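*Asks:* Quoted from Swiss-Prot for the published mutagenesis LEU522 to Pro: No protein or PSI accumulate, unable to grow photoautotrophically. Here Swiss-Prot notes a mutagenesis experiment, LEU522 to Val, with the remark: No effect. The mutagenesis experiment LEU536 to Met is recorded by Swiss-Prot, whose note states: No effect. Here Swiss-Prot flags CYS556, CYS565 as [4Fe-4S] cluster binding site. In Swiss-Prot, a published mutagenesis experiment is listed as CYS565 to Ser, annotated Accumulates some protein and PSI, still does not grow photoautotrophically. Quoted from Swiss-Prot for the published mutagenesis CYS565 to Asp or His: Almost no protein accumulates. No PSI activity is present, unable to grow photoautotrophically. The chlorophyll a B1 binding site annotation in Swiss-Prot covers HIS651 and is backed by similarity to another entry. The annotation chlorophyll a B3 binding site is assigned in Swiss-Prot to MET659, TYR667. The annotation phylloquinone binding site is assigned in Swiss-Prot to TRP668.
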Amino acid sequence: MATKFPKFSQDLAQDPTTRRIWYGIATAHDFETHDGMTEENLYQKIFASHFGHIAIIFLWTSGTLFHVAWQGNFEQWIKDPLNIRPIAHAIWDPHFGEGAVNAFTQAGASNPVNIAYSGVYHWFYTIGMTTNQELYSGAVFLLVLASLFLFAGWLHLQPKFRPSLAWFKNAESRLNHHLAGLFGVSSLAWAGHLVHVAIPEARGQHVGWDNFLSTPPHPAGLMPFFTGNWGVYAADPDTAGHIFGTSEGAGTAILTFLGGFHPQTESLWLTDIAHHHLAIAVIFIIAGHMYRTNWGIGHSIKEILNAHKGPLTGAGHTNLYDTINNSLHFQLGLALASLGVITSLVAQHMYSLPSYAFIAQDHTTQAALYTHHQYIAGFLMVGAFAHGAIFFVRDYDPVANKDNVLARMLEHKEALISHLSWVSLFLGFHTLGLYVHNDVVVAFGTPEKQILIEPVFAQWIQATSGKALYGFDVLLSNPDSIASTTGAAWLPGWLDAINSGTNSLFLTIGPGDFLVHHAIALGLHTTALILIKGALDARGSKLMPDKKDFGYSFPCDGPGRGGTCDISAWDAFYLAMFWMLNTLGWLTFYWHWKHLGVWSGNVAQFNENSTYLMGWFRDYLWANSAQLINGYNPYGVNNLSVWAWMFLFGHLVWATGFMFLISWRGYWQELIETIVWAHERTPLANLVRWKDKPVALSIVQARLVGLAHFTVGYVLTYAAFLIASTAGKFG
């Protein structure tokens, strides 16, 4: 007899009910709880899975390169990137009627195609790719790499090639290698690629495998480098009249500090980007020699942490080294939090300081990339707190951490939680109060009675960075200050860029921005409150001091202790997910509506209508969904119909979530038993039999299913709205 799923848990495999399948899926990646798992084996399994993860990423990118080369219009797009829309891939659908075939035969294609809103065309072009052949070569190269990584993953699971536990616990060596190798050398390699391939291509000089060794990127060669005359590499940059991809107006500089944007592409100067990566390479290669390893030189993180006792912090950072180094959940929490912050920063910088040629003028792509990265940041941040809470339940040792900063966080958690609660209440009541007041007075025909607050502090900060519009005359916006004269010498293009009014750098802000900023602050603080409370109360609370004994997720502690439902760390994570999505809604609505005004040259629409609730509902959501709702109708379809369909489908998935979120165990148990009863009495259907006794989802499982539907539906609905409303206006 074959062993039943899951193989990793004999206990579950012998469960006679459908719980076996659900719990099997739920714990498949919870390696710590698997039968016979040792600490060493745990680390080895996770390590091997990283190779698989990287292989999947390479495979995915290879697929993008391949489909663009095979079915895209890359070579045509390069000739006119502002007017030709990039094609992602062809669509083959047997359900298409003639109307749909015609609607989706777009962007100069001879058959139905999808338009690319990912920005990959701009990226390929910027880094020096100009032909389909180069894209194919890249796709094959990544396929080979993916195979190599899959093999490496398999190899590191073989007994002879499994790293030891001591190797995994050697944090200093790992940090040195990751800092110097992963960040330092890869940044150096990227700077090298930009200097040797991308910059010459941008100046109309092709560099390929056939000539890259014989084509020096700078006429002076390496002589200035070895003689210390490095300024030569910054002399003679591209002129303002440079036509990207040609030698017209091109200079010879390779490492510059120009600031601002290339006038034609509206993206950062490639020579500035190369300089940036070279600087990062130098810093990180030095940083990668910082920590003490086998040679006894450099810093010991353990010694630093144990010695570091700041004022009012008790035992300070004592024993934190071992606490972190012995807890994978702590490490994962830190990694997710860092990556979450970086991903959000990427979203903010991709539109304000676009680095890829012509991407700033592809408005739909800009909107899609901003929203995409902010959503990913939201999921990563919630995951960080989830694993922080699991750390407190599974890995935290109160004795080892006595009176250090971690223990003190737990000891004064009431102060933290109550302050966050106060901030959230303050923000919520005041922001909603202002919106509601404004909404009422506008509804009664007296818009002049709105309470409109100018964000003077934020405007002052913009002025310090050089925005002259507000007349603050401070630092960079004061032409006579030291900051301005220094800036003119070191970043000559910056002030032009910040004051141009046609890009997204330091957008002009007013009362509408002030209100929505505080709405977003409310969302962020409430999400943080729920997550921080969930993590700090994960071991126990006044209501349930022994909570840690019940694990990370439990529905309730039975009828004898009333009030213990919904207080596990899992429940906090579950609730925070809704707040996280809610916050992202406000954030992306704001960004999108603000930019629709900037792009269409009509900023007044946002400024006048974003100060009251009906303005948001009517002038952002309703007005921009008109084209979407008309994607298909009795008279035919247009090329937005796929988004219209996705918009409807997203709503359906989202609404399905509530069926699981609002009804619980009893309903499902009755429903399942009724369905089983009907099956067993229906001809043909009764030939199919369950081997497991069907039981309803547990409360936690039903919440997970509901949350998954809510989340997927929410994302699908807004993605369709965002892309269709922007593409409908700007193509």
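Note that Cβ sites are derived from N, Cα and C of the backbone, with glycine treated the same way.
Looking at the shown structure, what environment does each listed feature sit in?
*Replies:* There are 24 other CB atoms within 10 A of the CB of LEU522 (mutagenesis position), with all protein chains counted.
The secondary structure of LEU522 (mutagenesis position), as reduced to three states from DSSP, is helical.
The DSSP secondary structure for LEU536 (mutagenesis position) is helix. Under a cutoff of 8 A between CB atoms, and with a sequence separation of 6+ in the same chain, the neighbours of LEU536 (mutagenesis position) are PHE392, MET409, LEU410, LYS413, LEU416, ILE417.
Using a 10 Å radius centred on the Cβ of CYS565 (mutagenesis position) and all shown protein chains, the other Cβ atoms total 14.
With a cut-off of 8 Å between CB atoms and residues at least 6 apart in sequence, the same chain places GLY713, THR717 near HIS651 (chlorophyll a B1 binding site), listed in sequence order.
In the three-state DSSP reading, MET659 (chlorophyll a B3 binding site) counts as helix. Its Cβ taken as reference, MET659 (chlorophyll a B3 binding site) is surrounded by 14 other Cβ atoms within 10 Å in the chains shown.
Annotation note: TRP668 (phylloquinone binding site) sits in a helical segment as assigned by DSSP.
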*Asks:* For CYS565 (mutagenesis position), what is the secondary structure state per DSSP, taken as helix, strand or coil?
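*Replies:* Note: CYS565 (mutagenesis position) is coil by DSSP, not helix or strand.
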*Asks:* Among CYS556, TYR667, TRP668, all listed as binding-site residues, which has the most CB atoms within 10 Å of its CB?
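*Replies:* Output for this query is TRP668.
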*Asks:* In whole Å, note down how far the CA of TYR667 (chlorophyll a B3 binding site) lies from the CA of LEU522 (mutagenesis position).
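*Replies:* If we compare the Cα positions of LEU522 (mutagenesis position) and TYR667 (chlorophyll a B3 binding site), the gap is 36 Å.
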*Asks:* Considering only the recorded positions CYS565, MET659, TYR667, TRP668, which residue has the minimal Cα-Cα separation from CYS556 ([4Fe-4S] cluster binding site)?
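*Replies:* With Cα distances computed to CYS556 ([4Fe-4S] cluster binding site), the winner among CYS565, MET659, TYR667, TRP668 is CYS565.
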*Asks:* How far is it from CYS565 (mutagenesis position) to MET659 (chlorophyll a B3 binding site), counting Cα to Cα, in Å?
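*Replies:* CYS565 (mutagenesis position) and MET659 (chlorophyll a B3 binding site) have their Cα atoms 20 Å apart.
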